[in-house]
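Visitor: Quick paste of what Swiss-Prot says about this protein:
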| type | residues | note |
| --- | --- | --- |
| BINDING | R143, Q153, V154, L155, N156, Q204, H208, Y263, Y264, Q265, R266, R443, E669 | substrate binding site |
| MUTAGEN | Q153 to A or N | 2- to 3-fold decrease in activity against alginate and its three block structures |
| MUTAGEN | N207 to L | Complete loss of activity against alginate and its three block structures |
| MUTAGEN | H208 to A | Displays same catalytic activity toward poly-GlcA as wild-type |
| MUTAGEN | Y264 to F | Complete loss of activity against alginate and its three block structures |
| ACT_SITE | Y264 | active site, proton donor |
| MUTAGEN | H418 to F | Complete loss of activity against alginate and its three block structures |
| ACT_SITE | H418 | active site, proton acceptor |
| BINDING | H420, D438, H469 | Zn(2+) binding site |
| MUTAGEN | Y455 to F | Displays less than 1% alginate and poly-ManA activity compared to wild-type, yet approximately 8 and 4% wild-type activity toward poly-GulA and poly-MG |
Amino acid sequence: MRLQPLFVSLALAAPCALLPTASLSAAPAAAARQADTAPVLVTAAQWQQMASEGRRYPWFAKEQARTEATLKKMMKAGIDVPVPRDKGGGRTHEQHKRNYQALLAAGTLYRLTGDRAYVDYARDMLLQYAQLYPTLGPHPEGRGQIPGRVFWQVLNDSVWLVNAIQGYDAIRDALSAEDRNTIESKVFRPMAEFLVSEPKNYDQIHNHATWAVAATGMTGYVLRDQELVEKSLRGSQKDDKFGFLRQIDLLFSPDGYYEEGPYYQRYALAPFLLFANAIERNEPQRKIFARRDGVLLKAVDVLVQSSYGGLFFPINDAILDKGIDTEELVAGIGIAYARTGDDRLLSVAEQQKRLLLSPEGLQVAQALAANKAKPFDYHPMLLRDGPDGDRGGLAILRMNGERGQALVQKDTMQGMGHGHFDKLNWLFYDNGNPVVTDYGAARFLNVEAKRGGIYLAENRSWAKQTVAHNTLVVDEQSHFNGNWKRGEAHAPQVRFFQADADTQIASATMRDAYPGVAFTRTQALLRHPDLGLPVVLDLLQVHGDKAARYDLPLHFNGHIVTTGFEAEHFPSQRPVLGKDNGYQHLWLDARSKPGSEPRSLAWLLDGRFYTYRFGSSAPAQALLVESGANDPEFNLRREPALLQRVDGQKDVTFFSVLEPHGEYNGTAEYVHGADSRIREIVRTRGSDAEVIELRLASGARIALGVADNSATTSEHSVTVDGHVYRWNGSHARLDRSKGDGK
């Protein structure tokens with residue numbers, strides 16, 4: 001017979017007990033003591049509901065069984081609380097991670113099953129920490145300004161506390177007063193005090209500080225320490241300059257976009273939502289989920305929208321294989337669904353194949369059992385950046401559903417220290433794959449052999465550098481000369497964004513990335529009946545105050561099929577492209593002579609062909625390069641890129657079209673549609689506007705007009721081969737059918 005949770009048994013037994021008069025007079029004091037130790041992060045009533053109903057719902061029952069199996073293996077292996085010695089990925093580091101996971105699981109399973117073995121296991125582990133923690137100073141492998149105690153960086157200490165305090169809250173009323181006092185006075189309280197005492201970590205607007213304030217705030221609620229809660233909410237000085245509330249106000253845009261990008265939005269989401277949940281349960285009058293028009297719940301939706309094929313857009317410092325199945329977003333989906341009842345989130349939960357053993361997780365399980373899931377609608381959107389939404393944004397253009405075409409134009413803020421120097425960078429996805437790529441971060445997370453799992457030196461020398469991205473490089477220097485603090489002061493200006501059924505377009509201007517240089521990028525995702533799939537049109541206009549070298553890389557995924565230009569190759573030697581700012585990591589494989597006529601490059605990826613037609617207003621070289629040079633430790637992936645180079649110009653315009661087409665099936669041995677349906681790309685300059693014309697094999701012409709001044713509503717005209725294109729406003733789609741002279 002399954003045991004009931006202990007608190008359920010006590011609740012049922014109390015009304016039937018025959019107590020002497022003296023005991024009755026002591027009842028209020030006993031009730032007060034019980035209230036002082038009762039769980040507060042998840043209430044006793046909520047635990048009781050999960051214990052009595054959870055196994056009736058397959059998703060919840062499966063998660064509970066998985067957690068039980070995992071924890072029993074840990075319990076069988078015995079308790080191990082080692083003296084901290086290692087970096088990330090090392091034995092002691094990984095053991096302390098397993099320990100906080102075990103503490104959380106033990107507390108949860110005690111409440112769901114009533115089995116005292118889980119209490120004993122968690123208690124004994126925490127008592128060992130009570131012996132260890134007072135002896136610890138800065139970690140011997142300490143990283144950064146503030147080493148941790150249990151871990152090499154203080155961030156991991158915060159993560160430990162966020163998880164462990166939840167497990168402790170669940171067993172606290174099952175412990176003796178002596179054990180509670182030992183554990184709290186020697187583990188949880190000194191841990192929280194250590195975090196609060198380090199303002200360089202605690203009083204910051206950054207994801208590290210989010211974890212710290214969530215840890216101390218949740219600990220404050222459990223220990224009934226309102227002073228600690230107030231410091232967590234308002235900063236260590238309680239002056240509202242820092243703390244959890246200020247972080248909500250400054251780190252998210254009104255749309256729910258997080259400044260550091262999707263990868264770190266994913267990481268920060270867990271402490272934001274877990275602490276917000278604790279605040280809502282203990283101080284509902286704060287209305288934390290309503291703050292800034294519900295921005296925390298918006299952030300969950302935005303994070304899912306910032307993904308393709310289940311993986312997050314890897315902008316800034318990002319690990320490529322992080323996606324919607326991460327544990328942080330599992331928590332986010334559960335909490336957001338419980339607060340909103342948005343059935344679209346249930347389809348994300350189905351993809352995650354997991355849920356939390358929490359009241360929110362139970363609600364998800366109940367809804368899934370009732371078949372309430374609806375498809376999540378991935379749609380085009382402009383996610384404004386900055387606290388007031390006026391510091392650029394992330395433009396997402398989409399057609400043909402979840403695995404169709406997605407174009408991402410990165411017109412965002414710098415992203416603090418995790419930001420890359422890639423203003424107006426872009427990515428493109430199609431057929432379930434990244435096609436125009438972003439390297440992400442140079443890091444092997446928690447792989448000890450790769451420098452302990454930290455960001456590698458190549459993250460700074462390659463991955464952050466501008467040439468590692470698909471945007472303008474001037475004189476082989478990175479944006480803001482590679483200084484992120486300078487980058488924080490300057491953001492792109494979004495010119496316009498529009499998304500219709502057949503035309504989706506985004507445009508932004510960047511100034512001050514280079515002294516005296518301004519550049520504007522306009523990109524469109526265009527559908528046409530004579531094309532099999534939507535195409536990407538790209539227009540990059542550069543204006544400088546002196547002659548310079550302009551490089552425009554395109555990092556792509558696939559195997560080159562044809563190069564539509566003559567080039568010099570280097571079969572006997574492989575020159576390195578440059579000496580610094582990322583160029584030292586590029587091998588030069590082929591180089592064309594300068595020319596102004598549009599050229600092409602075609603490649604094959606996962607059974608689909610891609611033809612890239614490109615040109616420029618001034619003579620340009622086409623260089624084929626590959627990453628991986630000057631990499632003696634083999635830390636970099638070998639990836640191809642095309643680099644257009646214009647020398648000695650003040651102004652230049654780059655224009656291109658990327659066309660997905662055809663099918664290759666090696667198993668069935670057939671090829672369809674290997675030839676591009678676009679015959680020519682033509683760029684024509686007018687007095688105050690440009691027209692890019694795509695001339696199709698069918699005879700039809702796709703034309704896009706773009707005005708220099710996006711604010712104007714006046715008429716613009718550009719003549720192309722005797723045909724006058726006219727439109728009003730910032731831009732217009734101006735197609736012509738075969739034989740159309742109008």
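Cβ atoms are placed via backbone N, Cα and C, with glycine included.
No substitution from the list is modelled in this structure, which keeps its original residues.
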Visitor: Determine which residues of the same chain, besides H420, D438, H469, have their CB within 8 A of the center of the CB atoms at the recorded Zn(2+) site, and list them by sequence.
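Guide: Neighbours found: I315, N316, K410, D422, N425, Y439, G440, A463, K464, A468, N470, T471.
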Visitor: If you measure from the CA of R143 (substrate binding site) out to 10 Å, which recorded positions from the list N207, H208, H418, H420, D438, H469 are inside that radius?
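Guide: Checking each Cα against R143 (substrate binding site), there are no hits.
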Visitor: Quick check for the class: what is the C-alpha distance, in angstrom and rounded, between N207 (mutagenesis position) and Y264 (mutagenesis position)?
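Guide: So the alpha carbons of N207 (mutagenesis position) and Y264 (mutagenesis position) sit roughly 8 Å from each other.
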Visitor: How far apart, in angstrom, are the most distant Cα atoms among the substrate-binding residues R143, Q153, V154, L155, N156, Q204, H208, Y263, Y264, Q265, R266, R443, E669?
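Guide: It comes out at 59 Å between the most distant Cα atoms.
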Visitor: Between H469 (Zn(2+) binding site) and Y264 (mutagenesis position), what C-alpha distance do you get in Å?
Guide: 19
Visitor: Which recorded positions from the set H208, Y264, H420, D438, Y455 come within 10 angstroms of N156 (substrate binding site), judged by C-alpha positions?
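Guide: Passing the 10 Å Cα cut: H208.
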Visitor: What is the one among the recorded positions H208, R266, H418, H420 whose Cβ has the most other Cβ atoms less than or equal to 10 Å away?
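Guide: Its Cβ has the most other Cβ atoms within 10 Å: H420.
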Visitor: Across all protein chains in the structure, which of the binding-site residues R143, H469 has the highest Cβ count within 10 Å?
Guide: H469
Visitor: Per residue, counting other C-beta atoms within 10 angstroms of the C-beta, which of the binding-site residues D438, E669 reaches the highest number?
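Guide: That would be D438, with the highest Cβ count within 10 Å.
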Visitor: In the structure shown, with every protein chain counted, which of the mutagenesis positions Y264, Y455 has the densest set of Cβ atoms within 10 angstroms of its Cβ?
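Guide: Buried the deepest by this measure is Y264.
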Visitor: Using C-alpha atoms, which one of the recorded positions H418, H420, D438, Y455 comes nearest to R266 (substrate binding site)?
Guide: H418
Visitor: Of the binding-site residues V154, H420, D438, E669, which one sits closest to H208 (mutagenesis position) when you measure Cα to Cα?
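Guide: Result: the closest of the binding-site residues to H208 (mutagenesis position) is V154.
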